[in-house]
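Copied over from Swiss-Prot, here are the features:
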MUTAGEN   His138 to Asn  Loss of activity
ACT_SITE  His138  active site
ACT_SITE  Lys546  active site
MUTAGEN   His579 to Pro  5.4% of wild-type activity
MUTAGEN   His579 to Asn  29% of wild-type activity
MUTAGEN   Arg587 to Ser  Loss of activity
Amino acid sequence: MNEQYSALRSNVSMLGKVLGETIKDALGEHILERVETIRKLSKSSRAGNDANRQELLTTLQNLSNDELLPVARAFSQFLNLANTAEQYHSISPKGEAASNPEVIARTLRKLKNQPELSEDTIKKAVESLSLELVLTAHPTEITRRTLIHKMVEVNACLKQLDNKDIADYEHNQLMRRLRQLIAQSWHTDEIRKLRPSPVDEAKWGFAVVENSLWQGVPNYLRELNEQLEENLGYKLPVEFVPVRFTSWMGGDRDGNPNVTADITRHVLLLSRWKATDLFLKDIQVLVSELSMVEATPELLALVGEEGAAEPYRYLMKNLRSRLMATQAWLEARLKGEELPKPEGLLTQNEELWEPLYACYQSLQACGMGIIANGDLLDTLRRVKCFGVPLVRIDIRQESTRHTEALGELTRYLGIGDYESWSEADKQAFLIRELNSKRPLLPRNWQPSAETREVLDTCQVIAEAPQGSIAAYVISMAKTPSDVLAVHLLLKEAGIGFAMPVAPLFETLDDLNNANDVMTQLLNIDWYRGLIQGKQMVMIGYSDSAKDAGVMAASWAQYQAQDALIKTCEKAGIELTLFHGRGGSIGRGGAPAHAALLSQPPGSLKGGLRVTEQGEMIRFKYGLPEITVSSLSLYTGAILEANLLPPPEPKESWRRIMDELSVISCDVYRGYVRENKDFVPYFRSATPEQELGKLPLGSRPAKRRPTGGVESLRAIPWIFAWTQNRLMLPAWLGAGTALQKVVEDGKQSELEAMCRDWPFFSTRLGMLEMVFAKADLWLAEYYDQRLVDKALWPLGKELRNLQEEDIKVVLAIANDSHLMADLPWIAESIQLRNIYTDPLNVLQAELLHRSRQAEKEGQEPDPRVEQALMVTIAGIAAGMRNTG
C-alpha cells in the first residue's frame, strides 16, 4: 500500500513540476511564484496551521482580475493531471485495480470453497450472467473531449516511464512528449463555449466505444475465459457475451425539448454508421491475416469455385463490400438523401455473425484453433456486444406527456377527456383499445406540436431496425395506466413486436407504491400475454434522494426492490431491475461491488442493468485496461450476489430502518421544504444560479423554468452543494435519525446491523465518504463571503449538524477516523484537497465579485466569469464526482 502511495505521489509531483514549467513559459515567473505560494499555504493550512489558512484567504482575496484566471486554471489543470495519475495507478502493476481482473479469480475461489455450491451451479450462474450498462450524457461530464484525449496520452507516457529497462534517450523522449501534452492542455480552453447538442453528446458516447470499449470488451472476455478455465476447467462459448451497452444520448427526451424524433432518427443512423466504420477496420485486419488455404467442405461449399483459392479472404472481402455499401447508404441518409436500400445492406447482427463464424468453425476443424482464437474471436465477440447498431438506445419520456397526448385525442374524438378520467376508466379505455383491431388515430387529425412529437417518437421506434432500441422508459410513472398508455401509442404507430416498457419510480411515494402498480398490471390478462414472462422496472435514485433525503430514499429503494422481486417470483415473471444511479452519493453512487451486494436478495437474478453517468463513464471506462477492471468488478459482484445472496434482514432491523426513514425524512424536509430561510440560503451559499450559465449538457437545469428547489433537477441540486463542500443532500437527516435511535438505547443493534447487513454498512460507508470530502471551514467561508448575515445562523446550524453526524457514524461503525477501512480513497482525497481548497476559496471570491457587480448594475467582467467557470470544473475534478 505504501509503495502505491509513494509511486502515486512521485508521479503527481513530477506532473505538477512540468505544469509549473509550462505556466512559467506561458506567463512568466511572477504567476508561477504566485501559484507556488498559494499551494504551499494550502498545504500548511491543511496541516492545521491557522495563520497560514488566514494568509491563504487574504492572498486569494487580493488577486487582481488579471491574475484570477491563470491561478484558477493552474489548480484546475493540476487536479486533472492528479486524476490522470490516479487513474494510471489504479491499473499499474503496483496499483489497486491491477488486481481487479483478479476479482474474478478471487470470487471463483470463494464460490468453490462453499460446500453447498457445486461447480455445475457456478457454471450455470456464469452462463446466466447479464450486464447491461446504459451510458447517459449527464451534463456533469465537464471535461472537454479534446482534453480527455490528451489525458489518455499522458497515461500512456506514465506507463512507459514505469518500465525499468527504459534507455536514457527513450526516457528523455517521453518526458519531452509529456511536456508537449501538458503545454497543449494549458493552451486549450477547458470550458466549452457552447452547450453540446444531443448529437454532440451521442458522438461523445461513440468516442468512448471507439477509444476504450471496442478493445476493452474482448480483453475482458479473454480475462474471464482464462479465469474460468483455470478455476473451473470451463471454456466460454464463442457466442457468449454477457455485456451489452445501451445509451440515453439522443433517446432521453425527459425534460429536454432538444431531443426530438428527428434527433433520435439521426442518432440511430449515426450509431449504425459508426458501427460499420469500426467493423470495416476489423475486417481489413482479417483480410490481411486470414490467408490460409485449408478449409472444411462446408466452408468451400459456401465460397464456391470463385473463392476456393483463398476461402477465408474471399468471405472477408465479401463482408467488406457489404459494409462499404451499407456505410455509403447510411452516409447519404445522414445528409438527408432518400436512397433505395442497396443490395446486401446490413441491418441484422446475424448477417455479420454468419460469415465470421463460418470461418471460425472451419479454422477450428482444420487444426488452426490458435488462429481462430486471435483477432477473429475478438471480432465475433464485438458482433455480439455491439453489433450493427453499435449501442442500442433507450427512449425516455415523462408520463404526463403521454396522458396529455391521449387527452387531446379523446377530446378530438368527442368521447370525453382522458386526462380527467379516473384510473379505472383510463385502464378500461386503454385495454379496450389495445384489444381492438381498428386503428384509434383518425387520418385527418392535426394534433398540437407537443402531441405530434410524442406520436413521431413512437413512429421512429416502429421504423427502426428491431434490436436498435432497447426499452421505453417512463419517468415519473405513478399508475398502471402510465404503462398501458405507452403500449397503446406504440401499437398505433404500427410496432410489430413487444417493446420492453419500463416504468421509472422515482419519488418516495412512487417507490412506496411501485409494488401495487406492478401487481395491478400483472393481474391484467392482456398485459401478461404481451410481456411473455419478462418485466423491466427502473428504480430512481436521484429524485427520491432529493425528495426525501438520502436515508429515507435508500430504504424506500430497498423495500420497493424487495417487494417487486417477491411479487414477480410468485407470478413466474423474470424481473430486470434497472438502476438509475448517479456518480455522486446523493444520486445513489457507491463503489459498484458494495452497492450490488447491499441490494435485496434476488435483485440480480434477471441480470444487472444500470446507468453509467457522464463523468463516471470516463473514470470507469476511459481506457481499455480500466474497462477490463470495471467489467470484472461487476462480474464478480453479480456472481457473488446471485450465489451467496445477502441475508434477509431481521424484522427488528426493518423496524429500525422504518424509524430511521421517518425521522430522517422529517428532518430533511423540515429544512429543505419548510424552513423559509432555506431556499434563499441555498441560492446565495452555493453557485446554483451561476451553474445555469455553464454550457453543460443539452438539457435545461430545471424541469420547469420557474419554481423552487423542487423543480430543480437532481443533478444541479447536488452539483451546487458539492461545490461549496457542505455536500448537504448526501447526509442531511441521516445522522440526526441515527442519533435519535442511539438515544433510544439501540446502539448495539445498530452496530450489529453495521456488521452483519451489507445494506446498512454500505449506507454508513457512503456517509463516511461524503464526510471525508466535505469541509466545514470552507462551507463557513462561503457563508461569510456570500450570504446575508441574517441567514448565517442557518449555515451554522447545518454545519453543527454535520459535526454531530460524523461523531454518531464513527461510533456506530466503531472507527476512530473517517474512511479507516479504505485508506487508499482517504489518501487520494487528502492528496487532492491541497489543490481543491484554493479553488473553493477562489470560487467564493469570484461569486462575491460577480454578484457585487450585478448589484451595482455593472456588466459582468469576462475575466471573472471565465475564472468562475474554471473553478466549477476544477472543484468537480477535485471531488471526482459532480452531480
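Glycine residues also receive a Cβ, built from the backbone N, Cα and C atoms like all the rest.
Just the original residues are modelled here, none of the noted substitutions.
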**Prompt:** Any idea what the Cα distance is from Lys546 (active site) over to His579 (mutagenesis position), rounded to a whole Å?
**Reply:** 16
**Request:** State the three-class DSSP label for Lys546 (active site), counting H, G and I as helix, E and B as strand, and everything else as coil.
**Result:** helix
**Request:** Could you check the recorded positions Lys546, His579 and say which one's CB has the most other CB atoms within 10 Å?
**Result:** Lys546
**Request:** Could you tell me which three-state DSSP class His579 (mutagenesis position) falls into?
**Result:** strand
